[in-house]
Structure formats: C-alpha cells, structure tokens
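**Student:** GLU71 to Gly appears in Swiss-Prot as a published mutagenesis result, with the remark: Abolishes the formation of closed homodimers, open homodimers are still able to form; when associated with 80-84 del. Looking at Swiss-Prot, the entry for mutagenesis of TRP187 to Tyr says: No effect on oligomerization. Under the heading of mutagenesis, Swiss-Prot lists VAL230 to Ala and annotates it as follows: Abolishes interaction with human SCRIB, DLG1 and LIN7C.
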Amino acid sequence: MDSNTVSSFQVDCFLWHVRKRFADQELGDAPFLDRLRRDQKSLRGRGSTLGLDIETATRAGKQIVERILEEESDEALKMTIASVPASRYLTDMTLEEMSRDWFMLMPKQKVAGSLCIRMDQAIMDKNIILKANFSVIFDRLETLILLRAFTEEGAIVGEISPLPSLPGHTDEDVKNAIGVLIGGLEWNDNTVRVSETLQRFAWRSSNEDGRPPLPPNQKRKMARTIESEV
C-alpha cells in the first residue's frame, strides 16, 4: 500500500476529528455540518477499503499535523492561505431537504464513475425540478455534495450522490450523471427542469424552461441506458 495514501487518510481522519469537536460546541453552520456528515461516510468507506482503523489513523494523523505545525512559520502560513483559491458553497436545498429520508416504490440504481444515481421508476407524468448543493471554484462546479429530484408536491423521486468509497469527480461527471437521471425520469413522461443555480455553474448557461443544454444524441443515449437496465 502506498505510504502517501495511508498518511493522507490519517491526516483526513484527524482533521475530521477537529471539525467534529468544533461542531459539538454548536459553532458550525449548515454547510459545515453537511460536509462533516458526508466526510464521515467517506472516511468509513476509505477505511474499509484500506483496511485501516479510524481511531488509530486519527492518532497517527494528529502526530503528522503537530509535526507540520511545529515547522510552520506564521509568514509561510499567510503565503499558503493567500495562494489557495477559495471555493464557495451553494445551496438549492435546505438542510431538511438534504437530510430527509425517502423511499422508492420501483427503485432503480446506477453507478456512473464515482457517483450513484437513484430514481423511482414508479413516478409518471410529474413536473420535477433538480436541486443540488455543491461547491464552486472559478465560477465552475467543483464538488457535488448532493442532488435530489423533487416533484411539485415536494416529494423526493431521485438522487445523485458521491460514493464514499470513491472520492473525486469532475463537473463533466456530474453533468453526465444528471443526463442519466433526466433520461430515466423523462422515460416515464415526467417533465424535468434543472435549478437555475445548477445550470449556471455546471453548464455556464441558463434556459427559461430549466433544460440544461444536453446534446440530442446524449439525451437519446441516456434514455436507452435507463431502458436497457430496467
């Protein structure tokens, strides 16, 4: 096993522990708490994949961080912070919408790269909107936290979420996954639109009807993908 992989996991475990202590003092805002929960799932998945104990890794990560801080001067810290581009966290969904449990009458699941796509194939003839919480850097989608499909009545009928065991995805991965979800929902004569915020930062455009600019051949391909897996 690569030593950098192990040490990276150890540092991530310790930093999560620090953030958890911060949250326990009721100091974290909604985006902070949301990332904390999702990073916990990711660490559990990575720990299982690597065969490493999280508690032991946290202690080792603490030693690594302490060693770095002992060697770090205040001036070097200022320069590092100034050179790192800041990302923004954007929210279409409330914390309640993100954390709400939902159930599918006819469940369908597909894995696309490091993203998991889920939808209820029992939903028909509905108006559906896709909402997402994600981070943005350089005015482009950086990391998807969670995307969910809602009916006009507020019911959740679909979802795209990162796989905890496979961290890392691009904006193209997200757009492709959205295409799969749209294709599956439209196959049952649902009308799907994407939130203006998601259109703006994923496709850098905004259509009045809420339709992302998916090429016609891609939409046909997505519909066939869903159909073939039913």
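Positions of Cβ are set from backbone N, Cα and C atoms, glycine also.
None of the noted substitutions appears here; every position holds its original residue.
Could you give the neighbours, burial and distances for every feature on this list?
**Tutor:** Around GLU71 (mutagenesis position), no same-chain residue six or more apart in sequence has its CB under 8 Å from its CB.
Taking the Cβ of TRP187 (mutagenesis position) as centre and 10 Å as the limit, one finds 18 other Cβ atoms among all the protein chains shown. Under the three-state DSSP scheme, TRP187 (mutagenesis position) falls in the coil class.
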**Student:** Reduced to three states, what secondary structure does DSSP give GLU71 (mutagenesis position)?
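**Tutor:** The three-state answer is helix.
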